[in-house]
Amino acid sequence: MTNIRKTHPLMKIINDSFIDLPAPSNISSWWNFGSLLGVCLILQILTGLFLAMHYTSDTMTAFSSVTHICRDVNYGWLIRYMHANGASMFFICLFLHVGRGMYYGSYMFMETWNIGVILLFATMATAFMGYVLPWGQMSFWGATVITNLLSAIPYIGTDLVEWIWGGFSVDKATLTRFFAFHFILPFIIAALAGVHLLFLHETGSNNPSGLSSDSDKIPFHPYYTIKDILGVLILIMILTSLVLFSPDLLGDPDNYIPANPLNTPPHIKPEWYFLFAYAILRSIPNKLGGVLALVMSILILAFLPLLHTAKQRSMMFRPISQCLFWILVADLLTLTWIGGQPVEHPFIIIGQLASILYFTIILVLMPLASIVENNLLKW
């Protein structure tokens with residue numbers, strides 16, 4: 001008799017995705033982040049659900065409701081900080097997952113990659129709206145600054161901003177709709193992640209060598225289930241350490257001050273995971289130019305398959321490209337640092353140079369390095 005997991009319509013899908021899935025025998029721990037992102041998403045949806053049971057999306061009571069969750073709800077402080085720091089872990093995994101894709105040429109799976117880029121945008125939108133909900137100073141002013149960027153769009157900009165606000169400023173209508181969107185988007189992200197996996201399983205996983213692994217496949221379970229569980233344990237260990245020892249390490253103290261439209265904080269800045277994009281935005285002394293650079297800083301990922309000039313898929317055997325890749329990583333860390341600094345000398349010029357370098361490496365230097373490496377192969 002055939003095993004039920006191979007015949008039952010529902011269990012067959014799970015079996016073909018997580019149990020009998022043929023996987024390359026040589027994928028490293030850099031391939032763990034897909035499953036870790038799944039764990040992060042489930043964690044965020046669950047903690048978010050319990051937070052939504054006690055949260056009120058009204059400007060008068062939002063801040064108080066978050067205080068109530070932390071003080072009066074059973075383990076409310078734990079749920080709240082797991083959710084806030086879970087977002088940070090989510091983005092750490094996202095950045096490492098995307099970096100892995102860039103390094104090993106995973107972007108050659110075009111459908112999988114493009115859905116991944118859409119997922120990144122959706123996650124960033126969700127995180128931004130979530131940051132507005134506690135209705136602290138940085139929530140309010142962050143929402144004001146970022147939504148205001150849309151006014152840079154010619155002709156329709158101002159109308160668009162007022163339409164999103166639901167009035168002439170960030171107010172009750174804005175908070176209510178942001179809560180609604182923040183609730184629904186993670187489920188859209190989950191659906192997109194399913195499509196992401198669907199397209200990935202059409203081709204099979206890439207591997208560090210960038211070569212076809214069709215001749216050497218192993219079942220996903222038990223090999224990679226066990227390997228993924230180790231990753232999950234490390235993730236949970238880091239997250240619980242963060243939540244229990246320094247829950248406010250990555251937050252902004254200004255967000256413990258209730259939102260006040262009459263008082264602007266000295267330094268308006270987003271959460272740490274947006275600082276690199278924020279630094280690029282601020283580097284251009286023109287509103288529309290800055291917004292375009294901000295969008296392109298992420299959208300540029302969609303153009304990577306077109307910029308791939310190498311004869312090899314992975315960077316494993318391409319030392320010049322490797323060098324440029326790690327310079328790009330250092331550049332992104334520099335941009336993250338600059339994004340959190342005030343707009344004054346020398347930070348302005350450092351940010352501008354780092355922004356130029358970011359686009360130059362991806363658009364010019366990496367394709368050129370690949371061509372050089374192709375020619376070196378002929379020697």
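The count begins at 1 with the first shown residue.
Backbone N, Cα and C atoms are what each Cβ position is placed from, and that goes for glycine too.
Heads up, this one's the original sequence, none of the swaps are in it.
Feature annotation from Swiss-Prot assigns heme b b562 binding site to His83, His182; the stated evidence is similarity to another entry. According to DSSP, His182 (heme b b562 binding site) is assigned to a helical segment. Cβ neighbour count for His182 (heme b b562 binding site) (all protein chains, 10 Å cutoff from its Cβ): 21.
Within 10 Å of the C-beta of His196 (heme b b566 binding site) we count 21 further C-beta atoms, all protein chains included. Look at Swiss-Prot and you will find His97, His196 tagged as heme b b566 binding site.
Close to His201 (ubiquinone binding site) in the fold, though at least 6 residues off in sequence, lie Asp16, Ser17, Leu21, each with a CB less than 8 Å from its CB. Residues or ranges marked as ubiquinone binding site in Swiss-Prot (evidence: similarity to another entry): His201.
Among the sequence features in Swiss-Prot, the natural variant Ile14 to Val is noted as follows: In strain: Isolate SNP-2. Under a cutoff of 8 A between CB atoms, and with a sequence separation of 6+ in the same chain, the neighbours of Ile14 (variant position) are Arg5. In the three-state DSSP reading, Ile14 (variant position) counts as helix.
Its own atom aside, the Cβ of Met60 (variant position) has 10 Cβ atoms within 10 angstroms in the protein chains shown. For the natural variant Met60 to Thr, the note given in Swiss-Prot is In strain: Isolate SNP-2.
Taking Cβ-Cβ distances under 8 Å and a sequence gap of 6 or more within the same chain, Thr67 (variant position) has no neighbours at all. Here the residue is the original one, but Swiss-Prot notes a natural variant at this spot, Thr67 to Ala: In strain: Isolate SNP-2.
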C-beta crowding around His97 (heme b b566 binding site), within 10 angstroms: 20
Candidates His83, His97, His182, His196 (binding-site residues) - the one closest to Met60 (variant position) by CA: His182
Neighbourhood of His83 (heme b b562 binding site) by C-beta distance under 8 A, where only residues 6 or more apart in the same chain count: Gln44, Thr47, Gly48, Leu51
His196 (heme b b566 binding site) to His182 (heme b b562 binding site) - Cα separation in whole Å: 21
Structural state of Thr67 (variant position), classified by DSSP into three states: helix
